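First the structure, in the form of structure tokens, and then the observations on it.
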Amino acid sequence: MVRGVEQGGPAMDESSSSSSPSPVSAPAGQAAMTAGGIATVAAVLIVFAALTLAFVLLQCYCDERRRAVTTTSTSGRGRRPRPRRRSGSGGDGGTGGGVDPEVLRSLPVTVYSRSTAAAAAKEEEEEDDDGVECAVCLAELEDGEEARFLPRCGHGFHAECVDMWLGSHSTCPLCRLTVVVPPPPLPPVPPEPPASYTVSLPASVLLGLSDHGAGAVTMTAEGRSTLVIEIPESAASTTPRDAAARSSPSLARLRSLRRLWSFGRQGAAGSTSSCSCATGGDNDDGDVEHGVSVTVAIRAVEAATPARPPEAEAGARTAAAHVRN
């Protein structure tokens, strides 16, 4: 039995040895797994360290820039970076152009004082513990700096900054309110009333008469002008010739022609004394010529006048007889 066990012992040893791994291959696999894990952990640590370093550098840069702006604003020299003029003419709040230079120079420039600004804010029931910040350069106003406070909205800025801004804009940088109040439109011009006036002219100028007065009245109604000539009637007693002349308009024309001709004859006789006649025969010739001219004028008027009633015809003949006499 012992022998059987001894015989079975080697068999069992062989089976166990065949089933268990070799001691040389196990440490090699463990070493390979350990190297890969170490590389992964190292890569993660390197990336995390790089991100942390970048964040720290960015924070330091922002702090340094903020500190530099604060230092330059309190030093009094080169205290603010000048705002760059925009290439556009209007910007967001512009109206196509800046403020007129004359208006810009008329805006008041004051020396800023924090105590004065705090007192003014207290009177207006406003809390202004942080002071006034210029919206153009994003820096606070310090004591002794020149500042402009816009008249309409009351916002304050550095004088240089707001002058540069208003050179290309016409509104406040904060509230976009126009700096200058636009002028009110002009009221419409009322239409002129119709003109009416009276001009008195002597009748001798208008009709060649010397014993009457005439009035010329110009009246404007609905945009049209009308000339009215008024000839007053004579206060003397009327004669049959005047009655006949009133009954017929052609006789009135004839009288006008006769008087015009007589005035022209008197003017010609007065201007040239050498043409005056010394004999009675010459006077007779002048009377004949006068009668012929009057007859021709009467015929011309009768031809131009339409048919008249018998009474008017008789009056015209009577007037013609008087004229010839």
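Note that Cβ sites are derived from N, Cα and C of the backbone, with glycine treated the same way.
For the published mutagenesis Arg148 to Ala, Swiss-Prot gives the following note: Reduces E3 ubiquitin ligase activity. According to Swiss-Prot, the mutagenesis experiment Cys153 to Ala carries the annotation: Loss of E3 ubiquitin ligase activity. Rootless phenotype. Annotation of the mutagenesis experiment Cys153 to Lys in Swiss-Prot: Loss of E3 ubiquitin ligase activity. Annotation of the published mutagenesis Glu160 to Ala in Swiss-Prot: No effect on E3 ubiquitin ligase activity; the original residue is retained in the structure shown. Among the sequence features in Swiss-Prot, the mutagenesis site Val162 to Ala is noted as follows: Reduces E3 ubiquitin ligase activity. Short crown roots with necrotic lateral roots. Under its mutagenesis entries, Swiss-Prot includes Asp163 to Ala with the note: Reduces E3 ubiquitin ligase activity. Quoted from Swiss-Prot for the published mutagenesis Met164 to Ala: No effect on E3 ubiquitin ligase activity. In Swiss-Prot, the entry for mutagenesis Leu166 to Ala states: Loss of E3 ubiquitin ligase activity. The structure shown retains the original residue. Here Swiss-Prot notes a mutagenesis experiment, Thr171 to Ala, with the remark: No effect on E3 ubiquitin ligase activity.
Features per Swiss-Prot, on structure.
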residue : record               : DSSP class
Arg148  : mutagenesis position : strand
Cys153  : mutagenesis position : coil
Glu160  : mutagenesis position : helix
Leu166  : mutagenesis position : helix
Thr171  : mutagenesis position : strand
Whole-number Å value for how far Thr171 (mutagenesis position) lies from Val162 (mutagenesis position) (Cα to Cα): 10
Neighbouring mutagenesis positions, C-alpha within 10 angstroms of Arg148 (mutagenesis position) - of Met164, Leu166, Thr171: none
Other CB atoms, at most 10 A from the CB of Met164 (mutagenesis position): 20
For Glu160 (mutagenesis position), the one of Cys153, Leu166, Thr171 that lies nearest, given that the mutagenesis positions are compared by Cα: Leu166
Spatial neighbour of Cys153 (mutagenesis position) that is closest, considering only the mutagenesis positions Met164, Leu166, Thr171 and their CA atoms: Thr171
Cβ neighbour count within 10 Å of Leu166 (mutagenesis position): 25
Cα-to-Cα gap, Asp163 (mutagenesis position) vs Thr171 (mutagenesis position), nearest whole Å: 12
C-alpha spacing of Thr171 (mutagenesis position) relative to Met164 (mutagenesis position), in angstrom: 12
Count of other CB atoms lying within 10 Å of the CB belonging to Val162 (mutagenesis position): 29
For Glu160 (mutagenesis position), the number of other Cβ atoms found within 10 Å of its own Cβ: 19
All-chain count of other Cβ atoms within 10 Å of Cys153 (mutagenesis position): 15
